[in-house]
Amino acid sequence: MATEHNVQLVPGSQKIPKGVVSPRSAAEGPALTRRRSKKESWHPGSQKASSGDQSSSQGSEASGSSKHPPRTKVGQEEPSSAPARPASHRHSHRHRSDPQQDAAQRTYGPLLNRMFGKDRELGPEELEELQAAFEEFDTDQDGYIGYRELGDCMRTLGYMPTEMELLEVSQHVKMRMGGFVDFEEFVELISPKLREETAHMLGVRELRIAFREFDKDRDGRITVAELRQAAPALLGEPLEGTELDEMLREMDLNGDGTIDFDEFVMMLSTG
């Protein structure tokens, strides 16, 4: 009879035949396989592919940026695509002299300067205005005002002197006039400023006065004969016949051979 042998399996003593995978090795196998597959995803070939994808995505971003240009920061000027204009265009709107206006200024300019310009004498109304302003600041009524009151007195007359102008006037009064001025000295100080202020403020009344200096017969028109007659006294020199004819032709807007007051005013206007 065959003898039965009781075989006891001792843990760890059993040998595993070749070709048979133990449960532990089987568990490790997939883990090794997973690590291997992860390493394969880091293969240089895959890096090249990913870099190619990045380059393609960067290219798409670059193409998209060309469609949508970057915004300009606040305070930064946008580049102008329009071509720069030549420098000559900057001065294309300069004021061009008008022959008619030049002729009028040449004819009537000396008269107006003598009557209403910087070299004219003050009229009675202007002297009365200065007298009233002087008396307002002569508080003790002794006929003098101090240099400290000159600035306020000038402002009362409508002038706005600068600090430098006030300093010059004050120094002049203190050093040469003892710090006080009487009315005559006050007029000497103020009249140049007054003439300068009104030299370019000719009203209708002043223009009519100048017009009557030429219009001797008071018919409201200036003829060639009247222009020739008034020229030596008003302009300081006689005018030749051809020069008179040319001047009258340039200033005679309606072509009637004479200059009326409207034409006189229009030719003297500096528009």
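Glycine is treated like the rest: Cβ placed from N, Cα and C.
Quoted from Swiss-Prot for the published mutagenesis SER37 to Ala: Decreased phosphorylation.
Here Swiss-Prot describes SER46 to Ala as a published mutagenesis experiment; the accompanying note says: No effect on phosphorylation.
Within its own chain, GLU149 (mutagenesis position) has PHE137 as residues 6 or more apart in sequence whose C-beta sits under 8 angstroms from its own. Here the residue is the original one, while Swiss-Prot reports the published mutagenesis GLU149 to Gln with the comment Loss of calcium binding; when associated with Q-226 and Q-263.
The domain 'EF-hand 2' annotation in Swiss-Prot covers 179-196.
Residues or ranges marked as domain 'EF-hand 3' in Swiss-Prot: 202-237.
When other Cβ atoms within 10 Å of the Cβ of THR223 (mutagenesis position) are tallied across all protein chains shown, the result is 17. THR223 to Ala appears in Swiss-Prot as a mutagenesis experiment; the accompanying note says: No effect on phosphorylation.
Here the residue is the original one, while Swiss-Prot reports the published mutagenesis GLU226 to Gln with the comment Loss of calcium binding; when associated with Q-149 and Q-263. For GLU226 (mutagenesis position), the same-chain residues 6+ apart in sequence whose C-beta sits under 8 angstroms from its C-beta are PHE214, ASP215, LYS216, ASP217.
What Swiss-Prot lists as domain 'EF-hand 4' is 239-271, and the listing cites sequence analysis.
Positions annotated as Ca(2+) 3 binding site by Swiss-Prot: ASP252, ASN254, ASP256, THR258, GLU263. With a 10 A radius on its CB, ASP252 (Ca(2+) 3 binding site) counts 18 other CB atoms from all the protein chains.
According to Swiss-Prot, the mutagenesis experiment GLU263 to Gln carries the annotation: Loss of calcium binding; when associated with Q-149 and Q-226. Other C-beta atoms found within 10 angstroms of the C-beta of GLU263 (mutagenesis position) number 19, with every protein chain shown included.
In the three-state DSSP scheme, GLU226 (mutagenesis position) is classed as helix. The Cβ of ASN254 (Ca(2+) 3 binding site) has ASP260, GLU263 as same-chain neighbours under 8 Å, each 6 or more residues away in sequence. Note on the binding-site residues ASP256, THR258: the fewest other CB atoms within 10 A surround the CB of ASP256. In the three-state DSSP scheme, GLU149 (mutagenesis position) falls into the helix class.
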